[in-house]
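Look at Swiss-Prot and you will find L73, K168, T238 tagged as pyruvate binding site, backed by experimental evidence. Summarising the annotation, Swiss-Prot assigns Mg(2+) binding site to E119, E121, D150 and lists experimental evidence as the type of evidence. Record note (Swiss-Prot) on the mutagenesis of L73 to A: Decrease in hydrolase activity. One mutagenesis experiment named in Swiss-Prot is H78 to A, and its note says Loss of hydrolase activity. For the published mutagenesis E81 to A, Swiss-Prot gives the following note: Strong decrease in hydrolase activity. In Swiss-Prot, a mutagenesis experiment is listed as S82 to A, annotated with the note No change in hydrolase activity. Here Swiss-Prot notes a mutagenesis experiment, M91 to A, with the remark: No change in hydrolase activity. According to Swiss-Prot, the mutagenesis experiment E119 to A carries this note: Loss of hydrolase activity. One entry in Swiss-Prot concerns the mutagenesis experiment E121 to A. Its note says: Loss of hydrolase activity. Among the mutagenesis results in Swiss-Prot, R154 to A has the note: No change in hydrolase activity. The residue drawn here is the original one. Annotation of the mutagenesis experiment Q157 to A in Swiss-Prot: Small decrease in hydrolase activity.
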Amino acid sequence: MKFCRFGQRGQEKPGIIDADGKIRDLSGVVPELTIEALAAAKGADVASLPLVEGEPRYGVPVKGIGKIVAIGLNYEDHAIESNLPIPTEPMMFMKALSSLNGPNDEVVLPKNSTHGDWEVELGVVIGETCRFVSEDEALSKVAGYVLVNDVSERFNQKQRGTQWSKGKGHDTFCPVGPWLVTPDEVGDPQDLDMHLNVNGTRMQTGNTKTMIFNVAQLISYVSEYITLYPGDLMITGTPPGVGEGKKPQAIYLKAGDVMELGIEKLGTQRQQVSEWRHLGDEVFG
């Protein structure tokens, strides 16, 4: 099943995608699309739900994400293009919750940004508490999978100390969605094609089968150090083709650029890049 949240920022409603690819309004079944509400949402008679007209905005497809755990350098070719050693165990960092963004909302570069970059990634939404979970049971703890763009500011990430979160956690830097897709519909998470274009030019092409550490290994590993709760989001690394790795010269995002990305079975995203402005108290997600 494919679940979503649709509507203006801060006013999203829960939805489900029907057999024709249309949004059906779930708000008469559940008040919000949280992990706790998924069981009731799955039991809905989809054909009887109100059809949502037009093309509403998609928000982050699940409400109540508690934390964003990210895995770096999880594709061998990406580690090589980044001039970094291939990890012998997963490299973990965190993205700020304030970086959450709708899948087609604008990405706002931070003030004085010069090294904005893109990363198409498979996201994993946790459905049950994970604490010292074995690899064998790890996938049973997954509520669903999502498409994520792990937008980055490489100068802040790498040139101003060693805390990657400084370059990964800027506002709008974690577009998620359009859908939360249940594991039964995705099948094997280690065989999903993925791509990303910038201004119509293909930049990244890959498949999750080339991950260094697979999804089950990552959930098990992370759960040894950080308890994962229902609704937590783990993003699993990106294939080669990021801007900083382009030859003979790196390519970085600028205002007006358009990123378009997708993962097989998980849908597509489109974001226009904007220059920095004060975002005030805008609600993200």
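Placed from the backbone N, Cα and C atoms, the Cβ positions cover glycine too.
No substitution from the list is modelled in this structure, which keeps its original residues.
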Pairwise CA distance, Q157 (mutagenesis position) versus D150 (Mg(2+) binding site), rounded so that it is a whole Å: 12
How long is the line from the C-alpha of E81 (mutagenesis position) to the C-alpha of K168 (pyruvate binding site), rounded to the nearest angstrom? 18
Of all the recorded positions given, S82, T238, which residue's CB has the most CB neighbours within 10 A? T238
Starting from the Cβ of D150 (Mg(2+) binding site), draw a 10 Å sphere and report how many other Cβ atoms land inside it. 25
Select one residue from E81, E119, E121: among these mutagenesis positions, choose the one with the most other Cβ atoms within 10 Å of its Cβ. E121
Starting from the Cα of M91 (mutagenesis position), work out which of the recorded positions (L73, H78, S82, D150, R154, T238) are within 10 Å. L73
Which residues, in sequence order, are found in the same chain with Cβ within 8 Å of the centroid defined by the Cβ atoms of E119, E121, D150 at the Mg(2+) site, excluding those residues themselves? A70, W118, V120, V148, N149, V151, S152, I235, G237, T238
Enumerate same-chain residues with a sequence separation of six or more from K168 (pyruvate binding site) and a Cβ-Cβ distance below 8 A; give 'none' if the list is empty. A70, F93, K95, S99, D150, V151, S152, E153, Q157
Distance, H78 (mutagenesis position) to E119 (mutagenesis position) (CA atoms, angstrom): 10
Would you kindly give the Cα-Cα distance separating L73 (mutagenesis position) and S82 (mutagenesis position), rounded to the nearest Å? 8
Between E121 (mutagenesis position) and T238 (pyruvate binding site), how many Å separate their Cα atoms? 5
